[in-house]
Amino acid sequence: MPAHMLQEISSSYTTTTTITEPPSGNLQNGREKMKKVPLYLEEDIRPEMREDIHDPSYQDEEGPPPKLEYVWRNIILMALLHVGALYGITLIPSSKVYTLLWGIFYYLISALGITAGAHRLWSHRTYKARLPLRIFLIIANTMAFQNDVYEWARDHRAHHKFSETHADPHNSRRGFFFSHVGWLLVRKHPAVKEKGGKLDMSDLKAEKLVMFQRRYYKPGLLLMCFILPTLVPWYCWGETFLHSLFVSTFLRYTLVLNATWLVNSAAHLYGYRPYDKNIQSRENILVSLGAVGEGFHNYHHAFPYDYSASEYRWHINFTTFFIDCMAALGLAYDRKKVSKAAVLARIKRTGDGSHKSS
């Protein structure tokens, strides 16, 4: 792939910023520079944002990893939550239809708070959102209860920059269970604290809405993740409190959590690597179904600045559909999308041969 790429930006707020190849006159110059420019610096179209670009210069120190320090509070609470979710499954046949629809609705909205909000907007800056959309996404993110946006984005940027090392919060080289949920049940590796603490998070520190959520996160999550989804079915259509709590709240919350976690575990262990065979992330359609579009993970790690997190936009990608709808309403803009030429060049250079164009 050429070392330099140009942006085509229209004055319209609904435009998509596209990475394109340089004019033909620059091809030879581009090839010469390719020899000098590291792969991880070639392709970013956000000069103001580099904290999520993989840094291959960082390597784990030799020697045995530190002993795991279990966080028993998290272990007990997570176990109880999953037991509650299993009981919720048994209550599904006797639940009211409105309760099930409410659970699905709450699942989708809270999932968007992670995918369109914490992930594609605030972690990667792949598009921009006007205030009404940012307010919606911060509320949806609070509904999901997966840490506040600031902490989620810091961990995720570290995951990309130091992927598959001890500085990666959910390093998949430590196994499926660790990358899925185990990383939340133990103290963070010292490298995660060290490297994560050095990341530039000034963009989020400067965003008042993100800092407001962080300041009031505990009461916010109690209201939006637990109290509201339980009270609405109970009060509005006479569902039993038991069904409201265990189906609408515990089961729904557990499903959203595991859908997100599968991106960290299954999508780093199972699937093809059509864009870059040198990284662990994979294309996993089943993960995309549950995580509303986040399973095209080899593409996402190859091009973390693409707002679609996929080559194919709406294909099994409800999050991209949502962002495009918001763009049509004028609430999302400056959506960054990698050009077809750039994608094909990357496939040819580093793909595993599984792409249909190969």
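Heads up, the Cβ atoms here are built off N, Cα and C, so glycines get one too.
At each noted site, the model still has the original residue.
Here Swiss-Prot flags Asn74, Asn147, Arg154, Asp155, Arg187, Lys188, Trp261 as substrate binding site, drawing on similarity to another entry. In Swiss-Prot, the entry for mutagenesis His119 to Ala states: Abolishes enzyme activity. The structure shown retains the original residue. What Swiss-Prot records for His119, His124, His156, His160, His300 is Fe cation 1 binding site, and it gives similarity to another entry as the kind of evidence. Here the residue is the original one, but Swiss-Prot notes a mutagenesis experiment at this spot, His124 to Ala: Abolishes enzyme activity. Swiss-Prot gives this note for the published mutagenesis His156 to Ala: Abolishes enzyme activity. As a published mutagenesis entry, Arg157 to Asn appears in Swiss-Prot alongside the note: No effect on enzyme activity. The feature Fe cation 2 binding site is assigned by Swiss-Prot to His159, His268, His297, His301. Quoted from Swiss-Prot for the published mutagenesis His166 to Ala: No effect on enzyme activity. For the mutagenesis experiment His170 to Ala, the note given by Swiss-Prot reads: No effect on enzyme activity; when associated with H-173. The note that Swiss-Prot attaches to the published mutagenesis Arg173 to His is: No effect on enzyme activity; when associated with A-170. According to Swiss-Prot, the mutagenesis experiment His315 to Ala carries the following note: No effect on enzyme activity.
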**OP:** Take the C-alpha atoms of Asn147 (substrate binding site) and His300 (Fe cation 1 binding site) and report the distance between them in angstrom, rounded.
**Re:** 22
Original post:
If you count other Cβ atoms within 10 Å of each one's Cβ, which of the mutagenesis positions His124, His156 has the most?
Top reply: His124
Subject >> recorded positions near His170 (mutagenesis position), in sequence order, restricted to Asn74, His119, His124, Asp155, His159 and a 10 Å Cα cut-off >> reply: Asp155, His159
Subject >> Nonlocal residues around His301 (Fe cation 2 binding site), in sequence order (Cβ under 8 Å, 6 or more apart) >> reply: His54, His160, Ser163, Asp276, Ile279, Ser281
**OP:** For His159 (Fe cation 2 binding site), identify the closest of the recorded positions Asn74, His124, His166, Arg173, Arg187, judging by Cα separation.
**Re:** His166
Subject >> Which listed residue (Arg154, Lys188, His268, His300) has most other Cβ within 10 Å, given these are binding-site residues >> reply: His268
Original post:
Of the recorded positions Asn74, His119, Arg187, Lys188, which sits closest to His268 (Fe cation 2 binding site) by Cα distance?
Top reply: His119
Subject >> Cβ-based isolation winner (fewest other Cβ atoms within 10 Å) among the recorded positions His160, His315 >> reply: His315
**OP:** Round to the nearest Å and give the CA-to-CA distance linking His166 (mutagenesis position) with Asn74 (substrate binding site).
**Re:** 21
Original post:
Taking Asn74, Asn147, Arg154, Asp155, Arg187, Lys188, Trp261 as the record's substrate-binding set, what's the max Cα pairwise distance in Å, rounded to a whole number?
Top reply: 20
Original post:
What is the interatomic distance between the Cα atoms of Arg157 (mutagenesis position) and His300 (Fe cation 1 binding site), given in whole Å?
Top reply: 13
**OP:** Mind telling me which of the recorded positions His166, Arg173, His297 has the densest Cβ neighbourhood, counting other Cβ atoms within 10 Å?
**Re:** His297
**OP:** Give me the Cα-Cα distance between His156 (mutagenesis position) and Arg173 (mutagenesis position), rounded to a whole Å.
**Re:** 16
